[in-house]
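A.B. asks: Just dropping this structure here.
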Amino acid sequence: MGKAENYELYQVELGPGPSGDMAAKMSKKKAGRGGGKRKEKLENMKKEMEINDHQLSVAELEQKYQTSATKGLSASLAAELLLRDGPNALRPPRGTPEYVKFARQLAGGLQCLMWVAAAICLIAFAIQASEGDLTTDDNLYLALALIAVVVVTGCFGYYQEFKSTNIIASFKNLVPQQATVIRDGDKFQINADQLVVGDLVEMKGGDRVPADIRILQAQGRKVDNSSLTGESEPQTRSPECTHESPLETRNIAFFSTMCLEGTAQGLVVNTGDRTIIGRIASLASGVENEKTPIAIEIEHFVDIIAGLAILFGATFFIVAMCIGYTFLRAMVFFMAIVVAYVPEGLLATVTVCLSLTAKRLASKNCVVKNLEAVETLGSTSVICSDKTGTLTQNRMTVSHLWFDNHIHSADTTEDQSGQTFDQSSETWRALCRVLTLCNRAAFKSGQDAVPVPKRIVIGDASETALLKFSELTLGNAMGYRERFPKVCEIPFNSTNKFQLSIHTLEDPRDPRHVLVMKGAPERVLERCSSILIKGQELPLDEQWREAFQTAYLSLGGLGERVLGFCQLYLSEKDYPPGYAFDVEAMNFPTSGLSFAGLVSMIDPPRATVPDAVLKCRTAGIRVIMVTGDHPITAKAIAASVGIISEGSETVEDIAARLRVPVDQVNRKDARACVINGMQLKDMDPSELVEALRTHPEMVFARTSPQQKLVIVESCQRLGAIVAVTGDGVNDSPALKKADIGVAMGIAGSDAAKNAADMILLDDNFASIVTGVEQGRLIFDNLKKSIAYTLTKNIPELTPYLIYITVSVPLPLGCITILFIELCTDIFPSVSLAYEKAESDIMHLRPRNPKRDRLVNEPLAAYSYFQIGAIQSFAGFTDYFTAMAQEGWFPLLCVGLRPQWENHHLQDLQDSYGQEWTFGQRLYQQYTCYTVFFISIEMCQIADVLIRKTRRLSAFQQGFFRNRILVIAIVFQVCIGCFLCYCPGMPNIFNFMPIRFQWWLVPMPFGLLIFVYDEIRKLGVRCCPGSWWDQELYY
């Protein structure tokens, strides 16, 4: 058991001890288990991994891991280490049971309120049943209806939401199945999960790296780190330590990254959860989901509703006790008022409105996993976006060329209509020949009908870009190569930093060979003695070297990867046909070459991104780039897409312009700021928050997954609602921590998709703008729906208040209220989700979560005490009219309740002296229920029309633009008619046929509501910022 516990703690700590021995540090944390240490563990995982294996010599590595750089571990030691450390696999967390996920759907803010209301109804049912009250069943039906609403909406939410996020399960797809290992000097294949630290492993192109490995030997080794670090360009791996950071150095290969080409041999230095990828997985799964803004708003709303309900209930409980009711009867009244105050239909309204918006977004390639995330995107004030694959295409493309002493922009379109140089130029032909022949990439067969930019290429990103550019300019690059057969080649390696190949010429009458070379521009130039200018070889003197340096710096400053190209015709005399070229002996010249030109490449921005960033800026949303790529490249892309706006300068730019040291520049003068990972590592949280506050335009480069998470947290400390976009494994912790995580659907890793709340199916950053717009619109429309839904609470509540205090026969029954809440008013309420925006909501600043509430005081006051009061007057006017026309004048109704409800009294006289039996009185009471119901519905038609806008006149918005609302109103009227006049309704739901004139009584009140609201809106529009605006605009 001791070893098992050690393994568990080893995975939690993920750091070395003072001597560099990781196991020693694990034992120190042995007492740190338990829930109380979870936060500390998460903070430890946020820290950068402090390992020094990349800086140790081979002898020191052998000593540290008790291994051999030639024979590997002994089999016995490997077995001991496997027992100590456990398998080389990512340890999945304990999954959330499905019943718990479903239970969460039943326990939100509104759900809890409705559960309490249902419990109160059941208690009231029990009390009334014990007293023999005939209205007992109403409370039972109400309780069952409330429970049904919660369960049905819970099922709906559970169905809509994806299965629970399981971060580490998605990382399993990255784990290789087999690994080539050397133990006791013997080479054999084992399952990758059996690897241990100190194992000597071999890798080749096409393999996935089986663990974190310190490279000992490498030949042409390149790996794809894009999903881990965000770098589009393949990364060279070699035995040399090139950087003090283990994430930056070339002699560490990371677990799960893909080997693109070459071979390598190295020692395993970390396995399983202790690897970089394992650390990210643990970090992502350890981050708790934040409450969404809409969830916070609903909690705030529930607090308001519960507080008002208890206040009113307690007030009238005291009143009932004071006027002589028994305690149990007064308690029943208290419960009835509390339940009447609960908007039973609101939960369904909110769920359906969010679902409709989610469906609308899905049609625009945005899939929402969590319904509440729909509104969150609309509240977003900061977007932290990854660069590679999100803002850019994750596809290297030729961008510029320098030849004949001119820089040309490359046209990578099919028709080549934008090409800015003369393709008949001799220098261009030479440069094109070199970049086509000195290239190992090849098109996958059978793609002749596929457009060149979309063709699949076998090869690394740079050579792919060169091949596609060659295909676009030459027409048939592969056929062109066949005309120049390759006889010799030296692949690119980190020592030489060039690639060389020798070819025979296409002209059979010319028996010469041509040597072509590409590589790092400075390395290629130093092997040249001449330069091609307009097809002529000129001596490479100081003038041309300066011209080269100027062009090189210019292209490099754009954040582009620059390659140099040169050639040399080999004389027939020294290198006749059939000459045996030997790459080991290098029996051919590698100097005295002729420089042809420079080609620069970049992972270009998506075409729609600049416009999307501009729209975000217009909408008051700050876009921050957070990438693992180089600072120069990151800054260049940020400038090209508008994250760094034209004219904005960093501290370094200002210092260069003023020709002063950087430390003499006032940092507050710099609008833009580029911070790399090493700088970020040395900053404390307060410094980072201050930098975010000082510089509106921010770019973070060379960041680790831990740092991305810290950046998100810092933005949240400033009060921002943060959206994070990303596609790589390295983005998953930040995606989980953000208020809303947005993953790429095509290029995104499974880990990123699982951590996110929303997935962009088309990988288009511009789709986020659509999401923001829809999110803002649904917030506005939810506000309207809630205002509409709350208004009728007052005419539903006041009958009970009058019933208790004035002792009139009950004007409105529980079942009738249920039909209002869950039947007739649901459709108009939902139809407001289809309402168009009143103005260009993308020109407004994001809402302030602390100030701009979903349900604020003006909304509650206006809905309850103004429109709700008018509806109550309408209802009582219709009620007393119906009672009077049947012989019960208003003054007689006051205090009538005890006799009216006495089922033993069969001869109660009305105002005309007519005697009424209990059955007749009950029939009249049900008629009054129906009259009050119709009155509310007629006023609610006016209410839904005024809710179309909050500021504009309803005439400006148009009555018939929202056809769904028109249909909902017609449906509402039809339902009302059906309930009133369908045979059998009196016996089933207590609805009675009513006279036509009783439909007309509430209409003047509906007109009053409409006129009153138009006056309110006029004042809001005419007096912005005034008392009228502040108190009456909700």
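Just so you know, glycine gets a Cβ as well, placed from its N, Cα and C.
Modelled residues match the original; the substitutions are not represented.
Okay, these came from Swiss-Prot:
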type     : residues                                       : note
MUTAGEN  : Ile120 to Met                                  : Has normal potassium-dependent ATPase activity
MUTAGEN  : Ile120 to Ala                                  : Has potassium-independent constitutive ATPase activity
MUTAGEN  : Met335 to Ala                                  : Has potassium-independent constitutive ATPase activity
BINDING  : Val339, Ala340, Val342, Glu344, Glu796, Glu821 : K(+) binding site
MUTAGEN  : Glu344 to Asp                                  : Loss of ATPase activity
MUTAGEN  : Glu344 to Gln                                  : Reduces potassium-dependent ATPase activity
ACT_SITE : Asp386                                         : active site, 4-aspartylphosphate intermediate
BINDING  : Asp386, Thr388, Asp727, Asp731                 : Mg(2+) binding site
MUTAGEN  : Glu796 to Asp                                  : Reduces potassium-dependent ATPase activity
MUTAGEN  : Glu796 to Gln                                  : Has normal potassium-dependent ATPase activity
MUTAGEN  : Tyr800 to Trp                                  : Has constitutive ATPase activity that decreases in the presence of potassium ions. Has potassium-dependent ATPase activity; when associated with S-804. Has weak potassium-dependent ATPase activity; when associated with G-812
MUTAGEN  : Ile804 to Ser                                  : Has potassium-dependent ATPase activity; when associated with W-800
MUTAGEN  : Leu812 to Gly                                  : Inactive due to impaired folding. Has weak potassium-dependent ATPase activity; when associated with W-800
MUTAGEN  : Glu821 to Gln                                  : Has potassium-independent constitutive ATPase activity
MUTAGEN  : Asp825 to Glu                                  : Reduces potassium-dependent ATPase activity
A.B. asks: Hey, how far is Glu796 (mutagenesis position) from Ala340 (K(+) binding site), Cα to Cα, in Å?
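C.D. replies: About 6 Å separates the two Cα atoms.
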A.B. asks: Using C-alpha atoms only, work out the spacing between Val342 (K(+) binding site) and Thr388 (Mg(2+) binding site) and round it to an integer in Å.
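C.D. replies: Rounded to the nearest whole number, the Cα-Cα distance is 49 Å.
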A.B. asks: Please identify, from the recorded positions Val339, Ile804, Leu812, the residue with the sparsest Cβ neighbourhood, meaning fewest other Cβ atoms within 10 angstroms.
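C.D. replies: Sparsest of the recorded positions Val339, Ile804, Leu812 by Cβ contacts within 10 Å: Ile804.
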A.B. asks: If you count Cβ atoms within 10 Å of the Cβ of Ala340 (K(+) binding site), leaving out that atom itself, what do you get?
C.D. replies: 24
A.B. asks: How long is the line from the C-alpha of Asp727 (Mg(2+) binding site) to the C-alpha of Ile804 (mutagenesis position), rounded to the nearest angstrom?
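C.D. replies: On Cα coordinates alone, these residues lie 62 Å apart.
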A.B. asks: Using Asp825 (mutagenesis position) as the reference point, find which of the recorded positions Met335, Thr388, Leu812 has the shortest Cα-to-Cα distance to it.
C.D. replies: Leu812
A.B. asks: Which residue, of the recorded positions Asp386, Asp731, Glu796, Glu821, has its CB surrounded by the fewest other CB atoms within 10 A?
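C.D. replies: Output over recorded positions Asp386, Asp731, Glu796, Glu821: least Cβ neighbours within 10 Å is Glu821.
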A.B. asks: List the recorded positions among Ile120, Met335, Ala340, Leu812, Glu821 whose C-alpha is within 10 Å of the C-alpha of Tyr800 (mutagenesis position), in sequence order, or say none.
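C.D. replies: Cα within 10 Å of Tyr800 (mutagenesis position): Ala340, Leu812.
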A.B. asks: So if I draw a 10 Å sphere around the Cβ of Met335 (mutagenesis position), how many other Cβ atoms end up inside it?
C.D. replies: 23
A.B. asks: What does the structure give for the C-alpha distance between Thr388 (Mg(2+) binding site) and Glu821 (mutagenesis position)? Integer Å is fine.
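C.D. replies: Cα-Cα, rounded: 49 Å.
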A.B. asks: If you skip the near sequence neighbours and keep only those at least six away, which residues in the chain come within under 8 angstroms of Ile120 (mutagenesis position), Cβ to Cβ?
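C.D. replies: In sequence order, the residues whose Cβ lies under 8 Å from that of Ile120 (mutagenesis position) (at least 6 apart) are Met335, Val338, Val339.
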